Amino acid sequence: MTTSSDSAMVNHTPSPWYKFGFKSFAEFNTYVTFVFLGMSIMMVASAVTSAPDFLTRYYVYATGDPDAVAETPLFWNNANTFYNAGTYVLQVLTELFSLTPFMRRIPLSVRLFVGLGIPFAELLLIIIVPAATIKSQHGAIAVIMVVACVGGFSKALCDSCTNALVGPFPTKFMNGAQWGLTVIALLMSIIQIILKVSMGTSFHDILTMSRIYFGICIGIQLFAIFELAILRFNPFAQKYIAEYRAGAQRNAQNNESTLEETAPSMNEPAAGDIADLPATVDDKERALNEEEGDEVRAVTSEEFHVKRGAVLTATGDADKMVDLDQTGNITSTEQLLRASAASVFKRVYPMLVCVFLIYFTSLLTFPGVFFLVSTTSGWYMTVIVTLFNAGDFISRMVLMFRPLRPSPKVVVAGTLGRLIIIPFLVLCVRGIIRGEALPYVLITLLGLTNGYFGCMACIHCPRTTTLRYAGERSLAAMLSGISIMLGLCFGSNLSLAITLTH
């Protein structure tokens, strides 16, 4: 393969408005798959966080004693914060390990299926323990922390692999995966409110609600696995996921060999043979059917000498570029192994810093510090969680419209500007500003800015014209996931320290 430029323009024919920008069912189903993969990343965490009363009183249901008194009030009063801290610590470690050559050699689909399978064990454990009951409250604490740590591992696998898969796709697919993160959170909050309103508050009612609640989670997780399983056969997804494309071409070549043996007169071009392709096939389609030459695929040393923070000054549209390593016979593993994480980091680090700071601020204050506000309302915690999830959801929906997407420089400004929420929250916690109205306003703003600037910072990482290889885009997306986890980890642990010393 030879190429004279780093990118090629792809012809985009506008589709009717009622198709919402999708040109085929295969493209739409690919988008749906990434939404559900995003949902699966936060499935267990969102389910637990959206039912704060169930978690903080889990010792009652685990021991089967409706009159049980907390033996370790320090833990149970801050169960949500302890859960988040345990989850994010292990998730950060696993995500960092995912950058090593050893992990990159494991096929993405294998890692992703493992990550999607683990939540079943977590959800079943949460449900089964109250059904079987245990004698010790310390056992209930152990269950929560085991679920937190195992959940951190599974989330890391799902997050890193989903980011690696979606990185080379056009921007709207990255937005779909990011949107899925908050769709599940809002959905769990709505389900929790419906169940809380429609059912009683007795011991057995709460147990029934929890089984319905977590059963719905299991159903959604099953659908996500189904969507991932059929994604391998999706022709649109094969254009961008080298692992699936290589497998499809191997199958095509095997089928062609069989046909040649039974019908020698047939002379169909083999997969990867571009000699007979019609001239009307666009540049991207042609690149996908070319054979890869090692001398072309290796990233040249000149490409490592890039401007630091180039993402802030990049021009052009990454969606109109053809990545140089999107050829017919390369796999996703090879793309990842040939890209340099250091080179990618150098180009997109301003957005990575924004991602870290946004999620650090969010987890520093939510849910722990917001729950420290003095209130007599039994709905306060549920409303706080719902407002954050709703704001996060709405702002990510806004980003589906290209004109409303902020530039990298605006993302930097927004990241710094949202810090003004913190001093007002401190006034509420200290009782200087009383009531629930201001905390509700602040949590809504926190959710809106978390989704708008956080999601856009993650999108700018892989979808920048400073990256020219699919492997680089996958690594950039993985780095954004690591930045999220670092922000969540440090934010949740600092929040834990604040709540414990309050």
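Every residue, even glycine, has its Cβ placed from backbone N, Cα and C.
For the published mutagenesis H138 to C, Swiss-Prot gives the following note: No significant effects on inosine uptake. Under its mutagenesis annotations, Swiss-Prot gives G139 to C the following note: No significant effects on inosine uptake. Among the sequence features in Swiss-Prot, the mutagenesis site G152 to C is noted as follows: Reduces inosine uptake. Here the residue is the original one, but Swiss-Prot notes a mutagenesis experiment at this spot, S154 to C: Reduces inosine uptake. Here Swiss-Prot notes a mutagenesis experiment, K155 to N, with the remark: Confers adenosine uptake. Reduces inosine uptake. Retains significant cell surface expression. Increases sensitivity to tubercidin. Decreases sensitivity to formycin B. According to Swiss-Prot, the experimentally introduced change K155 to R is described as follows: Reduces inosine uptake. Retains significant cell surface expression. Does not affect resistance to tubercidin. Does not affect sensitivity to formycin B. Among the mutagenesis experiments that Swiss-Prot reports, K155 to Y is described with the note: Abolishes inosine uptake. Retains significant cell surface expression. Does not affect resistance to tubercidin. Confers resistance to formycin B. K155 to M appears in Swiss-Prot as a mutagenesis experiment; the accompanying note says: Abolishes inosine uptake. Retains significant cell surface expression. Does not affect resistance to tubercidin. Does not affect sensitivity to formycin B. Among the mutagenesis entries in Swiss-Prot is K155 to E, noted as: Abolishes inosine uptake. Retains significant cell surface expression. Increases sensitivity to tubercidin. Decreases sensitivity to formycin B. Annotation of the published mutagenesis K155 to C in Swiss-Prot: Reduces inosine uptake; the original residue is retained in the structure shown. Per Swiss-Prot, mutagenesis K155 to A is noted as: Confers adenosine uptake. Reduces inosine uptake. Retains significant cell surface expression. Increases sensitivity to tubercidin. Does not affect sensitivity to formycin B. Quoted from Swiss-Prot, the note on the mutagenesis of K155 to Q or T is: Reduces inosine uptake. Retains significant cell surface expression. Increases sensitivity to tubercidin. Does not affect sensitivity to formycin B. Recorded in Swiss-Prot as a mutagenesis result, K155 to L carries the remark: Abolishes inosine uptake. Retains significant cell surface expression. Results in resistance to both tubercidin and formycin B. D159 to A, G or N appears in Swiss-Prot as a published mutagenesis result, with the remark: Confers adenosine transport activity.
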So, three-state DSSP: helix, strand or coil for G139 (mutagenesis position)?
helix
Quick one: Cα separation, S154 (mutagenesis position) versus G139 (mutagenesis position), in Å?
22
Expressed to the nearest Å, what is the distance separating D159 (mutagenesis position) and G152 (mutagenesis position) at their Cα atoms?
10
In chain order, residues whose C-beta lies under 8 angstroms from the C-beta of G152 (mutagenesis position), counting only those at least six residues away in the same chain, are G86, T87, Y88, V89, L90, Q91, T94
Could you round the CA separation between H138 (mutagenesis position) and K155 (mutagenesis position) to a whole angstrom and send it over?
25
Most isolated by CB count within 10 A, of the mutagenesis positions H138, K155, is H138
Lowest 10 Å Cβ neighbour count of the mutagenesis positions G139, S154, D159 is held by G139
G139 (mutagenesis position) to K155 (mutagenesis position): how many Å between their Cα atoms?
24
If you run the three-state DSSP split on S154 (mutagenesis position), which class comes out?
helix
